[in-house]
Amino acid sequence: MAKYVSLTEANEELKVLMDENQTSRPVAVHTSTVNPLGKQLLPKTFGQSSVNIDQQVVIGMPQRPAASNIPVVGSPNPPSTHFASQNQHSYSSPPWAGQHNRKGEKNGMGLCRLSMKVWETVQRKGTTSCQEVVGELVAKFRAASNHASPNESAYDVKNIKRRTYDALNVLMAMNIISREKKKIKWIGLTTNSAQNCQNLRVERQKRLERIKQKQSELQQLILQQIAFKNLVLRNQYVEEQVSQRPLPNSVIHVPFIIISSSKKTVINCSISDDKSEYLFKFNSSFEIHDDTEVLMWMGMTFGLESGSCSAEDLKMARNLVPKALEPYVTEMAQGTFGGVFTTAGSRSNGTWLSASDLTNIAIGMLATSSGGSQYSGSRVETPAVEEEEEEDNNDDDLSENDEDD
């Protein structure tokens with residue numbers, strides 16, 4: 001480009017310094033005479049102006065002279081445009097511009113993209129298997145890498161399998177997919193927050209009910225322990241006072257039950273030959289009371305079941321239970337324990353009662369069975385609570401060894 005363009009005074013020579021990059025050769029310099037201008041349209045100025053109208057010069061670019069008498073009055077292009085158009089070259093962007101391949105991702109099989117492909121594959125199929133997902137992704141990779149060497153291709157295929165299993169394990173941990181043996185099922189993301197909240201409330205209520213049931217069972221067991229230990233102490237005291245053991249026919253062994261009914265009730269009892277089964281038939285309702293309820297009537301529980309326990313009786317009751325249960329005994333005496341008692345007895349018009357049935361009813365909460373049981377009288381009617389058995393979970397994390405199963 002030209003460095004300088006200088007113009008001397010009017011009516012003198014026009015000197016042009018040519019481009020440094022151009023080769024040196026003779027330069028034609030055209031001189032032109034600029035006559036003093038006559039009337040010209042100039043912008044209106046305010047105040048005095050320092051511009052000399054008679055000495056005005058029109059600066060023009062050197063152009064090809066058309067005639068000797070035609071003055072050079074200007075250029076169709078401004079200087080900057082004129083010089084830029086002489087040296088400007090146009091370049092087009094390469095087809096690979098803007099594409100940056102990451103070093104660790106070949107053919108779009110990086111960890112992030114591969115995880116998305118695993119997501120899309122399982123979501124599209126709904127129910128599939130690990131081998132099916134891996135096979136589809138490996139097939140896509142092989143179709144996209146035809147020019148790869150065998151060793152590199154085998155390494156990439158093994159890497160894809162490993163990353164596919166990792167992605168499936170993460171989706172299972174997030175509960176987006178589920179696995180049953182070799183089958184994989186799509187679950188999806190949970191979007192219904194209101195339903196989840198309602199489910200949590202229902203689950204919370206169920207757990208609170210179970211806590212209440214456990215509290216009631218604990219209260220019954222504490223009362224039984226206090227009643228039996230207090231009964232043992234009382235019998236020992238009576239034997240020391242009379243200095244002899246009671247007669248065998250005057251002793252009632254525990255466990256036992258008491259069946260009560262109205263005096264006008266007609267009771268028919270049938271006994272089997274081996275005296276192992278008894279059939280009772282009542283023409284009116286009746287009640288069955290177990291040994292713990294009878295001991296409560298006798299005052300062996302110090303009134304803990306009703307919350308009316310004196311300070312002295314409370315001290316004795318605390319001495320009859322392990323130290324870890326003493327706070328619960330105090331709550332029972334104050335009436336702040338969470339247990340609830342019922343007083344309605346079991347009623348029926350007729351039932352078979354075997355010796356084993358009588359024993360089970362009498363023992364009650366001392367031996368809690370897994371199937372649950374019902375307790376009459378002051379016992380709480382406790383529904384069966386199924387214990388969740390811990391099953392052997394064979395659904396380990398997915399690995400490449402699953403293909404050999």
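A Cβ is built for glycine as well, from the same backbone N, Cα and C atoms used for every other residue.
Reduced to three states, the DSSP call for Cys112 (mutagenesis position) is helix. Packing around Cys112 (mutagenesis position) is summarised by its Cβ count: 11 other Cβ atoms lie within 10 angstroms of its Cβ, all protein chains included. Quoted from Swiss-Prot, the note on mutagenesis experiment Cys112 to Arg is: No effect on down-regulation of E2F transcriptional activity; when associated with or without R-161 or with V-164.
Thr121 to Lys appears in Swiss-Prot as a mutagenesis experiment; the accompanying note says: Restores enhanced E2F-mediated transcriptional activity; when associated with Y-130; N-131 and E-145. Less than 8 angstroms from the CB of Thr121 (mutagenesis position) sit Thr128, Val133, Glu136, Leu137, each of them six or more residues away in the same chain. Secondary structure at Thr121 (mutagenesis position), taken from DSSP and collapsed to helix, strand or coil, is helix.
The mutagenesis experiment Cys130 to Tyr is recorded by Swiss-Prot, whose note states: Restores enhanced E2F-mediated transcriptional activity; when associated with K-121; N-131 and E-145. Within 10 Å of the C-beta of Cys130 (mutagenesis position) we count 21 further C-beta atoms, all protein chains included.
Lys161 to Arg appears in Swiss-Prot as a published mutagenesis result, with the remark: No effect on down-regulation of E2F transcriptional activity; when associated with or without R-112. Its own atom aside, the Cβ of Lys161 (mutagenesis position) has 20 Cβ atoms within 10 angstroms in the protein chains shown.
For the mutagenesis experiment Thr164 to Val, the note given by Swiss-Prot reads: No effect on down-regulation of E2F transcriptional activity; when associated R-112. Residues within less than 8 Å, Cβ to Cβ, of Thr164 (mutagenesis position) and separated from it by at least 6 positions along the same chain comprise Leu114, Val118, Cys130, Val133, Val134, Leu137.
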#### Entry: Residue pair Cys112 (mutagenesis position), Lys161 (mutagenesis position) - Cα distance, angstrom, rounded
14
### Task
Could you say whether, by DSSP, Thr164 (mutagenesis position) belongs to a helix, a strand or a coil region?
helix
